[in-house]
Amino acid sequence: MRHISPEELIALHDANISRYGGLPGMSDPGRAEAIIGRVQARVAYEEITDLFEVSATYLVATARGHIFNDANKRTALNSALLFLRRNGVQVFDSPELADLTVGAATGEISVSSVADTLRRLYGSAE
């Protein structure tokens, strides 16, 4: 399983800001390491092998962690999709992704529900 680094998470954010605008930066760069650490700890301790569950964990942790000054939801979605692509899953844009990301960020949609939606959209990685 190929994970995302804190530096890549920050680069995803910076690319979003460059492309779509918004307030750059973050209050504490160490928080990117904390988000990535949270994902990797969950994967290790819960022995998660399902790519969609891990991808959903990236999305929820980043969106709810609110580590950037702006573009947290965009960065969260991009991190989830990057993780899937990096691990051999073909991804594409879907109108469902915006509502999914907002629901995950607000806590209305759980990690497992995010994973179910990603699995339905992008199919089995096995």
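Backbone N, Cα and C atoms are what each Cβ position is placed from, and that goes for glycine too.
Listed in Swiss-Prot:
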type    : residues            : note
DOMAIN  : 4-120               : domain 'Fido'
MUTAGEN : Leu12 to Pro        : Loss of toxin and transcriptional regulatory activity
MUTAGEN : Arg64 to Gly        : No binding to EF-Tu-GDP
MUTAGEN : His66 to Arg or Tyr : Loss of toxin but not transcriptional regulatory activity
MUTAGEN : Asp70 to Asn        : Loss of toxin but not transcriptional regulatory activity
MUTAGEN : Ala76 to Glu        : Loss of toxin but not transcriptional regulatory activity
MUTAGEN : Asn78 to Trp        : No change in binding to EF-Tu, 100-fold decrease of affinity of doc-EF-Tu-GTP complex for AMP-PNP (probably also ATP)
MUTAGEN : Leu82 to Pro        : Loss of toxin and transcriptional regulatory activity
MUTAGEN : Leu84 to Pro        : Loss of toxin and transcriptional regulatory activity
Write down the Cα-Cα distance for Asp70 (mutagenesis position) and Leu82 (mutagenesis position), rounded and given in Å.
-> 19
Taking all residues of the domain 'Fido' (4-120) together, what is their mean pLDDT?
-> 96
List, in sequence order, those mutagenesis positions among Arg64, His66, Asp70 whose Cα sits within 10 Å of the Cα of Asn78 (mutagenesis position).
-> none
Whole-Å Cα distance, Asp70 (mutagenesis position) to Ala76 (mutagenesis position), is 11
Could you check what DSSP calls His66 (mutagenesis position) once collapsed to helix, strand or coil?
-> coil
